[in-house]
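Colleague: The structure is given below, and queries will be raised subsequently.
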Amino acid sequence: MSSSSRGPGAGARRRRTRCRRCRACVRTECGDCHFCRDMKKFGGPGRMKQSCLLRQCTAPVLPHTAVCLLCGEAGKEDTVEGEDEKFSLSLMECTICNEIVHPGCLKMGKAEGVINSEIPNCWECPRCTQEGRTSKDAGEGPGRRRADNGEEGANLGGGWKLTEEPPPPPPLPRRKGPLPAGPTPDDVPGPPKRKEREGGNEPPTPRKKVKGGRERHLKKVGGDACLLRGADPGSPGLLPPRVLNPSQAFSSCHPGLPPENWEKPKPPIASAEGPAVPSPSPQREKLERFKRMCQLLERVPDTSSSSSDSDSDSDSSGTSLSEDEAPGEARNGRRPARGSSGEKENRGGRRAIRPGTGGPLLSWPLGPAPPPRPPQLERHVVRPPPRSPEPDTLPLAAGSDHPLPRAAWLRVFQHLGPRELCVCMRVCRTWSRWCYDKRLWPRMDLSRRKSLTPPMLSGVVRRQPRALDLSWTGVSKKQLMWLLNRLQGLQELVLSGCSWLSVSALGSAPLPALRLLDLRWIEDVKDSQLRELLLPPPDTKPGQTESRGRLQGVAELRLAGLELTDASLRLLLRHAPQLSALDLSHCAHVGDPSVHLLTAPTSPLRETLVHLNLAGCHRLTDHCLPLFRRCPRLRRLDLRSCRQLSPEACARLAAAGPPGPFRCPEEKLLLKDS
């Protein structure tokens, strides 16, 4: 029964969370790995969105939303005291089928489960163990990390096998001396081949019941014990789920044998003592080779298949997985190694080793063979060809060139508006390329458009305008960030009426040439948002020693209709010292203390302010009017719609304004001729 038929969500993996207790979780970023270099705090672009390599949790836990697949409840191990009861009520995740269940909810009599001792709440559930399903690679699964010396660290700690049956009889004792030259096959039987099972006296067993028919026991897995097969040729041997490699396991069992006898497999020689293995017919051999080839072809394209499917195929194929295996080698139980290195031999399915000539055939399951990798194709970066330079002359239909050069045509195009330029771009390809010149597009107006399409954004970038009006548009943060990163020469930007969600893109886009910024009537702007906009960027690139704010070079700032307080004005005076025009109209929190901050002796705007708009600020009174005499360069002061300001006080200020008198074309509007 497959995992897909066990209920909805049976095979869905739960993303584990940090334990927040291990050494990797409590440390800080290293700042040197490629993930740290990508982070914005270390000067990177921030595209990978990954944490530091040294901060990867070594014991991730299940999320708090994980529940049992059978009863639908969370883990309740904290409500009991005994170890067995805690284990029965805790949630366990299977590494094969990814099911999360309580061990007590599984109603299985004769079954075993292998607990992973490194990762919490992780095991191989009894259902998968009973069906004979294993992981794709038993040596590289979760919790089986290799140590620095090349050995598997999980083998030192070991796992536990849980069962309800009595333990089997003890295994054969380890031999101390050299093996006899000619033992009978009943002493240490080799692995039963598929053809031998079909042609022998024993009835064939189902493929998935090979591992499920083992005798279960409760045994600590670990140490250097090498378990061979029992005396009963029908029962497969019990092996620990993790071994170091074939050479180490064999040397620990038989220390008296020289390495040259067991490192390289040799073909067995038929002896008179042992019975001969019956050879299959040529038709059956062709059928077996065809089945193996079909299995290999099915595995090559399906690299992302589930572990249960690949393991069942590996178990059913036995020891005959090689496509180019000779018939004689298949009958004698020998399979050529896939590679010369010990790692490839360790990752193989079953490995047959003959210690000496005429010796017994020893075999142990080292895990199923992984599916072969698909052929890797060469990858090349395909870049578009460079654009050819623009022609200096206009080719005519007759084959000659127009007498006017490109510079003369551009001077003619400068007298045309945007609509006429778009018409000229449709005349010919040469005019279309000439009309993209940025001198023809000093200002582009896209205001009051509900949405901006990608062709519109691409057209703006190709024209490189100096002033861009995006007021009252539905531009998104991603679109605005894409635009600003490609308009480094932008001097004027109008974003009035947009949402702060999109305007917040200004915090991550460099605008070195910006001189005018219009942020009037932006929704949901508080002191915290304005502080984020005014403060220097936290991701200063390496080599930049000065911490300049984003608005250091801005000369005109329009903040009408925002909820600004005196704290925001202090930040404004500190991080925007070059302002000559400031619009604070209709700001409800601006009053007499705000005017005192703007005109204080320590204020940098006292000497640079030329235009000041305070229209609609209802908290201003007549007491703040004498403070404006501190600004010697003030040429325009707009106090219209200020309810608490009297016209007589404004007239007295206009008559005695420094260094000369103001004129009042309208009530509460003070102008001075330069």
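Positions of Cβ are set from backbone N, Cα and C atoms, glycine also.
Those substitutions? Not in this structure, it's all original residues.
Taken from Swiss-Prot, the feature Zn(2+) 1 binding site covers C19, C22, C25, C57. The feature Zn(2+) 2 binding site is assigned by Swiss-Prot to C30, C33, C36, C52. Among the features that Swiss-Prot reports, Zn(2+) binding site is placed at C68, C71, C94, C97, H102, C105, C125, C128. The domain 'F-box' feature in Swiss-Prot is assigned to 398-444. For the mutagenesis result K49 to A, the note given in Swiss-Prot is Strongly inhibits the recognition of non-methylated CpGs.
I'd like to know what surrounds each of these features in this structure.
Modeller: Long-range C-beta contacts of C19 (Zn(2+) 1 binding site), restricted to its own chain and to partners at least six residues apart, with a cutoff below 8 Å, comprise C25, C57, A59, P60, V61, P120.
C30 (Zn(2+) 2 binding site) carries neither a helix nor a strand DSSP state and counts as coil.
Note: C105 (Zn(2+) binding site) has non-local neighbours C68, L70, C71, i.e. same-chain residues 6+ apart with C-beta under 8 A of its own C-beta. The DSSP secondary structure for C105 (Zn(2+) binding site) is helix.
Helix, strand and coil counts under DSSP for the domain 'F-box' (398-444) come to 25 helix, 7 strand, 15 coil.
According to its DSSP assignment, K49 (mutagenesis position) is coil. Taking all protein chains in view, 8 other C-beta atoms sit within 10 angstroms of the C-beta of K49 (mutagenesis position).
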Colleague: Here's one to test understanding: among the binding-site residues C22, C125, C128, whose C-alpha is closest in space to the C-alpha of C52 (Zn(2+) 2 binding site)?
Modeller: C22
Colleague: Fill in the CA-CA distance, C22 (Zn(2+) 1 binding site) to K49 (mutagenesis position), as an integer in Å.
Modeller: 22
Colleague: Which of C25, C97, C128 has the fewest nearby Cβ atoms, counting only those within 10 Å, among these binding-site residues?
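Modeller: Looking at the binding-site residues C25, C97, C128, the Cβ with the fewest others within 10 Å is that of C25.
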Colleague: Pop the Cα-Cα gap between C125 (Zn(2+) binding site) and K49 (mutagenesis position) into the table, whole Å please.
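Modeller: If we compare the Cα positions of K49 (mutagenesis position) and C125 (Zn(2+) binding site), the gap is 34 Å.
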Colleague: Using C-alpha atoms only, work out the spacing between C33 (Zn(2+) 2 binding site) and C97 (Zn(2+) binding site) and round it to an integer in Å.
Modeller: 33
Colleague: Counting every protein chain present, what is the number of Cβ atoms, excluding its own, within 10 Å of the Cβ of C125 (Zn(2+) binding site)?
Modeller: 26
Colleague: Do you know which of the binding-site residues C30, C33, C36, C52 has the most other C-beta atoms within 10 angstroms of its C-beta?
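Modeller: That would be C36, with the highest Cβ count within 10 Å.
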Colleague: Please give the average pLDDT for the domain 'F-box' (398-444) in this predicted model.
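Modeller: Result for the domain 'F-box' (398-444): average pLDDT 92.
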